[in-house]
Amino acid sequence: MKSFITRNKTAILATVAATGTAIGAYYYYNQLQQQQQRGKKNTINKDEKKDTKDSQKETEGAKKSTAPSNPPIYPVSSNGEPDFSNKANFTAEEKDKYALALKDKGNQFFRNKKYDDAIKYYNWALELKEDPVFYSNLSACYVSVGDLKKVVEMSTKALELKPDYSKVLLRRASANEGLGKFADAMFDLSVLSLNGDFNDASIEPMLERNLNKQAMSKLKEKFGDIDTATATPTELSTQPAKERKDKQENLPSVTSMASFFGIFKPELTFANYDESNEADKELMNGLSNLYKRSPESYDKADESFTKAARLFEEQLDKNNEDEKLKEKLAISLEHTGIFKFLKNDPLGAHEDIKKAIELFPRVNSYIYMALIMADRNDSTEYYNYFDKALKLDSNNSSVYYHRGQMNFILQNYDQAGKDFDKAKELDPENIFPYIQLACLAYRENKFDDCETLFSEAKRKFPEAPEVPNFFAEILTDKNDFDKALKQYDLAIELENKLDGIYVGIAPLVGKATLLTRNPTVENFIEATNLLEKASKLDPRSEQAKIGLAQMKLQQEDIDEAITLFEESADLARTMEEKLQAITFAEAAKVQQRIRSDPVLAKKIQETLAKLREQGLM
């Protein structure tokens, strides 16, 4: 599998608009420099590799010969150590000469693994002359004795004197990684690449490793309910995300909510409604808001279902044999359960829906429980709950539709097609089976059939934005971008004509994403406007935010990009999605730090200017 950096070079930090605006980041500049320097082999030499992996590397200037027999050229006290009592009278030339001799003496001790003595002589050399090599050698000594803090301290002093000291940058990066200061390590590695000292193959694995560690650390810091240090990608993708204790969990985007509940036939009433009962009124209010398709209605429904469940439980405690109360409580718990599931609380969802089934089994309760099982990757239980739902109502189209979805995911295409056909037969006014059948045909490489099925759906549902929106996704996958843009425009137009949310911001995000594939100035501006509009219309959409963050990054609005990436992490459903957003944010922070350094920022502009001159940009 490709590394995160390799996969996301463009998405993270790598695009330059046609105006030539610089989008600064280590990997992008490095990538362009590789084009400039094709064939040039700037790899880490053996000594440098040894320095990062083997503490016994020789310091700079060390000789292979044995210690010289001649007496030292610098003044010596009676104990054999340097005598600086007359240092004030040393000439500049003498200071340089003595310092070099002391450094050479330190090298002899280093070569003989007498690191404490080597450290003393390097420090004495520094008393006479501040030299980056002396600090570098000191840092190498501290590598050998395992004092990583001192490695960083001495490396920093060397870099203050010689900012482009490649060997020391690499050494400090390694030490910072060992100290858990991954962001600092990333910065040094980025500077190394920007300097063009090493090629992409040399630096990228180290940067990738530190970026992963930094992102994992931030993930654990913010959400802390998975062992991120040892988690595999599969564990991250299946681990339900638990928000911070100080932050209330929210519902997903209203676009997602409308899409999810749009599959079900609206249930706007229930048996034995008593308008004098506050619990009944809350349940009725919840059902009414659930199908209003407005931005605020889902939060209102959530609140009402929660209140209704609490009130019905109180009433049932006083009269636990009342079957009517049991049914009403079951309906309430069914809905609090699915809302908890959508808010990333699968355990709470399972508990509520299980209790609802025990009180009064309903088709939707079984469907929701099946979805919880699917979220756990338990396909066996998933199908079992659908079987139970069909025993209650063998003609419920939603059961067949959701079972078809699972078969589609598992690539059981024949069975998926049968389920979608049945759902379509049972509820011909539900648009989603039509769309899924068209998507299924495309998945089976039958584009003509796919197009025919979309045409059928369009004839039956001429005002439905779902048809052009999903067809645009298919056309995008087919690389038919011009037609896809037209379909997205049609979907946006149809959505705007309707009361309520149907496809929501999906066509706005889809069109923006498509525009960025042809990165002209005009397309970037339009894509940014579309994503800003999408984020305002649906503030809980992580897709809109992460897309907008990438645009802000490319426009050098790094602060805003970081904020949006971090907000995306809060909104994302799974740990894997959260990790990706955090990784983007941490990569952007490195870019921010590089560009805030005047020397590095100047170097970035110089590098890009050269590339423009050569026609590489």
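Keep in mind that glycine also has a Cβ here, set from the backbone N, Cα and C atoms.
Note that this is a predicted model, so its numbers are computed, not measured.
Taken verbatim from Swiss-Prot:
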VARIANT   N30 to S  In strain: SK1, V1-09, YJM339 and YJM627
VARIANT   P68 to S  In strain: V1-09 and YJM627
VARIANT   N277 to H  In strain: YJM1129
VARIANT   L359 to S  In strain: SK1
VARIANT   N364 to I  In strain: YJM269 and YJM270
VARIANT   Y385 to H  In strain: YJM1129
VARIANT   E429 to G  In strain: V1-09
### Query
Taking only the variant positions N277, L359, N364, Y385, which one has a CA atom nearest to the CA atom of E429 (variant position)?
N364
### Task
Based on Cα distances to Y385 (variant position), point out the closest of the variant positions N277, L359, N364.
N364
### Message
Taking DSSP as the reference, which of helix, strand or coil describes Y385 (variant position)?
### Response
helix
### Query
How big is the gap, in Å, between the Cα of L359 (variant position) and that of N277 (variant position), rounded to a whole number?
20
### Message
For a quick check of understanding: among the variant positions N277, N364, which residue's Cβ has the most other Cβ atoms within 10 Å?
### Response
N364
### Task
Using C-alpha atoms only, work out the spacing between N277 (variant position) and N364 (variant position) and round it to an integer in Å.
24
